[in-house]
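Visitor: Pulled from Swiss-Prot, these are the listed features:
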{"type": "ACT_SITE", "residues": "ASP144", "note": "active site, proton acceptor"}
{"type": "BINDING", "residues": "VAL29, GLY30, MET31, GLY32, ALA33, PHE34, GLY35, LEU36, VAL37, LYS52", "note": "ATP binding site"}
{"type": "BINDING", "residues": "CYS156, CYS161, CYS205", "note": "arsenite binding site"}
{"type": "DOMAIN", "residues": "23-302", "note": "domain 'Protein kinase'"}
{"type": "MUTAGEN", "residues": "TYR68 to His", "note": "Activates HOG1 in a constitutive manner, without the need of a stimulating stress"}
{"type": "MUTAGEN", "residues": "ASP144 to Ala", "note": "Impairs catalytic activity and nuclear translocation"}
{"type": "MUTAGEN", "residues": "CYS156 to Ser", "note": "Leads to sensitivity to arsenic"}
{"type": "MUTAGEN", "residues": "CYS161 to Ser", "note": "Leads to sensitivity to arsenic"}
{"type": "MUTAGEN", "residues": "THR174 to Ala", "note": "Impairs catalytic activity, expression of CTT1 and increases sensitivity to osmotic shock"}
{"type": "MUTAGEN", "residues": "TYR176 to Phe", "note": "Impairs expression of CTT1 and increases sensitivity to osmotic shock"}
{"type": "MUTAGEN", "residues": "CYS205 to Ser", "note": "Leads to sensitivity to arsenic"}
Amino acid sequence: MTTNEEFIRTQIFGTVFEITNRYNDLNPVGMGAFGLVCSATDTLTSQPVAIKKIMKPFSTAVLAKRTYRELKLLKHLRHENLICLQDIFLSPLEDIYFVTELQGTDLHRLLQTRPLEKQFVQYFLYQILRGLKYVHSAGVIHRDLKPSNILINENCDLKICDFGLARIQDPQMTGYVSTRYYRAPEIMLTWQKYDVEVDIWSAGCIFAEMIEGKPLFPGKDHVHQFSIITDLLGSPPKDVINTICSENTLKFVTSLPHRDPIPFSERFKTVEPDAVDLLEKMLVFDPKKRITAADALAHPYSAPYHDPTDEPVADAKFDWHFNDADLPVDTWRVMMYSEILDFHKIGGSDGQIDISATFDDQVAAATAAAAQAQAQAQAQVQLNMAAHSHNGAGTTGNDHSDIAGGNKVSDHVAANDTITDYGNQAIQYANEFQQ
C-alpha cells in the first residue's frame, strides 16, 4: 500500500461498504455467516477477491466474541482446501472486513445447474475430506458443512468456508446449528456429546447429493428428517438409543415401529461399488463407527487422488481457551484490534496486547487497556465540561441548557474516540502496510 491510500465509502444493498482504494469493482455475491459478501479486484495483485463485511461487530459482546472466534480460526487454519484470509482491515466506522480469495461459485449453485460427472464427484469429495482431515486435526469441528459452504473455482479447486459457526472439538458439546438436510442424527437425538463425526455425516450427505443431484435426506422438519433417515438406515441401534439424554426424544424414538435398513447396494444400484462402500461407512448411525476423514482418504474410492505425503495435518491444536469467556465488548475490542495488528505484523501500538501470551494474561491486559481508555475518556469529558463552563459563564439559562445537552454528546464522543485509540494503528496500517 502507498501512503496516499484512503478509505472509500459506497452503498451495497443499502449497506455501507467502507474499504481502502486498494480494492475496486465491488459487486454483491451473497450473505455469509453474519455478514455481506462482495466480489472485488485487488489492485495490488490484479486478482479477484471476496470481501466480507462483519455487521456491527462491537454492538454486543456476543457479536464481538463471534467475530473474534472467526478471525482466530481464519488466522490459524491455513490449508489449500480451506478459504484463506488474505487481508483484514478496520474501517473508520469500526466495521471489520475479511478479504479472501474469490472462488467463483459454490457446490449448491453447481448442483442446480447440471449433474456432476463421476470424476468431478470423486475429486470434489477428495478435497472435502482432505480439508476435514486438517480441520479435525486442529481440534475444530466445522458444524455447518453444506453445499453452499463449499466454494469451487474454474479449475475445480475446492475450498471450505464459513467457519463463523465452528466450535471446539468437545465430547460434551451442546446445541446444533447445521442445516437440517446435512445434520447428523446424534445432534437431533441428543443435542450433546457430538464430535468431529458430525462433519463426516454432513460430507456423506453431500457425497450422495453429488451422485444423485438432489438432497438425500430433505426433511421438512425434525420428525420428518429422522423418519427419512431411518427409511434408509433402519431404526437406530440400542447403543445409540442409550445415549439419548432427552426424555421426550427417547419416548419418541422408542415409540416408533422397528425398521430394517435398506442395503446401500440396493438403494444406489447404478453407483460404482467403491463409492457405495465409502458412502455407507460415512452414513452410520453410531458416530463411533463412522469412518474418519483420514481413513476415507485411504479408501479405494479416493485412490486416484490419495497421496499420504500431501494430506497435511495442523501444526498445532487451535486454542479454544476464549470459548467460555464472558467478557465486555471493550475487552473483546482491544483483543480484536491486537489480532488485526498481529496479522499485519505491526507491533508497538499503545494498548496493543501480546497475543502470544496465555489467554488469561491477554484478558488481563485487554481489561486494563479498556479501563485506561474509559479513564482517559472521563478525564476528557471533565475537561470539556470545564471549558463549556468557562465559555458559558455569561450565557442565559437556555444557553446553559444547550451546553448541558452538548456535554452528553461529547461524553459519548470522547468515550468512543478514546477506546478507538486501540484501533488507530489498525486503521493506519492502510498507510504503512505493504509499502
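Going from the start of the chain as shown, residues are counted 1 onward.
Glycine is no exception: its Cβ is also placed from the backbone N, Cα and C atoms.
On this model, are these features tucked inside or out on the surface, and what's nearby?
Guide: The Cβ of VAL37 (ATP binding site) has 20 neighbouring Cβ atoms from other residues within 10 Å, across all protein chains displayed.
Under a cutoff of 8 A between CB atoms, and with a sequence separation of 6+ in the same chain, the neighbours of CYS156 (mutagenesis position) are PHE120, TYR123, PHE124. Secondary structure at CYS156 (mutagenesis position), taken from DSSP and collapsed to helix, strand or coil, is coil.
In three-state terms derived from DSSP, TYR68 (mutagenesis position) belongs to a helical segment.
Its Cβ taken as reference, ASP144 (mutagenesis position) is surrounded by 23 other Cβ atoms within 10 Å in the chains shown.
The local packing around CYS161 (mutagenesis position), expressed as other Cβ atoms within 10 Å of its Cβ over all shown chains, amounts to 23.
For CYS205 (mutagenesis position), the same-chain residues that are 6 or more apart in sequence and have a Cβ closer than 8 Å to its Cβ are TYR181, TYR182, PRO215, LEU216, PHE217, LEU283.
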Visitor: Taking just the CA atoms, what is the gap between CYS161 (mutagenesis position) and VAL29 (ATP binding site) in Å?
Guide: 14
Visitor: Please work out the mean pLDDT for the residues of the domain 'Protein kinase' (23-302).
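Guide: That region's mean pLDDT is 89.
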Visitor: Going by Cα-Cα distance, which of the binding-site residues (VAL29, GLY35, VAL37) sits nearest to ASP144 (mutagenesis position)?
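Guide: Out of the listed candidates, the nearest Cα belongs to GLY35.
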Visitor: If I take the Cα of TYR68 (mutagenesis position) as reference, which of the binding-site residues VAL29, GLY35, VAL37 has the closest Cα?
Guide: GLY35
